[in-house]
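Asker: Structure below; questions to follow.
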Amino acid sequence: MIKNKILTATLAVGLIAPLANPFIEISKAENKIEDIGQGAEIIKRTQDITSKRLAITQNIQFDFVKDKKYNKDALVVKMQGFISSRTTYSDLKKYPYIKRMIWPFQYNISLKTKDSNVDLINYLPKNKIDSADVSQKLGYNIGGNFQSAPSIGGSGSFNYSKTISYNQKNYVTEVESQNSKGVKWGVKANSFVTPNGQVSAYDQYLFAQDPTGPAARDYFVPDNQLPPLIQSGFNPSFITTLSHERGKGDKSEFEITYGRNMDATYAYVTRHRLAVDRKHDAFKNRNVTVKYEVNWKTHEVKIKSITPK
């Protein structure tokens with residue numbers, strides 16, 4: 001039986017002074033409880049925070065697993081939101097005949113903690129995924145049994161489950177690092193279909209074309225040849241599952257980072273041809289890191305800080 005019951009208590013958002021600025025927006029959703037049977041329940045919290053400066057939104061769902069048959073506290077963190085591509089076209093100031101396209105080669109998503117009483121016990125997605133559409137499920141059975149299924153339609157009956165689903169056309173997801181205190185993913189450009197066939201994301205001439213006009217935009221392929229992750233941005237959907245030693249500290253802090261690494265492609269016309277230069281990771285780690293505090297007893301979530309402000 002599942003019931004969605006709105007909590008009467010108001011969640012403290014923790015709007016400390018450094019967050020009160022015009023470049024940051026914070027909101028929260030209603031808090032809910034889901035009964036998953038045998039006296040166990042999921043206490044759900046949601047936090048939204050937007051950095052207007054970097055055009056990044058974190059929508060984070062915190063699902064506390066309250067299960068007397070499991071000897072630890074558990075928390076499922078689903079990381080959603082939006083990371084704008086910030087693709088731009090411009091003339092170089094000192095050399096206006098050189099046109100530049102800045103575009104996201106990689107999107108960054110990570111979670112980490114320094115709490116010695118907290119361990120990362122599961123995460124999605126795992127391994128390397130190169131399919132355009134990604135969909136996976138995390139399931140929980142009473143007693144502390146977390147499992148992952150290969151897809152939303154995967155087999156298995158769970159007391160509680162959480163799914164991820166996102167599109168990464170022309171990109172590939174890789175786990176860059178993982179240990180008991182965190183995990184870091186990179187969603188990286190892979191290959192692109194062009195009028196001249198399949199082209200590697202590392203190709204020097206990628207996206208450049210013979211100019212159709214004098215503007216910087218005219219030196220690069222039109223929007224209908226660019227995937228959504230370059231035209232607009234990326235909607236992440238990632239999950240981490242964390243355990244906490246019961247009775248060892250009421251609060252823990254987690255840092256969640258979203259961002260992008262930007263490549264720069266330069267194009268200009270010489271006497272005889274179009275010349276193209278490429279700088280990989282020209283603007284790296286254009287990230288936003290939000291520090292969250294969770295209370296294992298009251299199941300409250302607070303935003304402690306955001307970097308950069």
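Cβ coordinates are placed from backbone N, Cα and C, and glycine is handled just like the others.
What Swiss-Prot records for this protein is below:
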VARIANT   Arg246 to Lys  In strain: ATCC 49775 and ATCC 31890; loss of 40-50% of hemolytic activity in ATCC 31890
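Could you give the neighbours, burial and distances for every feature on this list?
Answerer: Arg246 (variant position) falls within neither a helix nor a strand when secondary structure is assigned with DSSP, and so counts as coil.
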Asker: My understanding is the cutoff is Cβ-Cβ under 8 Å with a sequence separation of 6 or more in the same chain; which residues meet that for Arg246 (variant position)?
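Answerer: Correct list: Asn71, Lys72, Asp73, Trp296.
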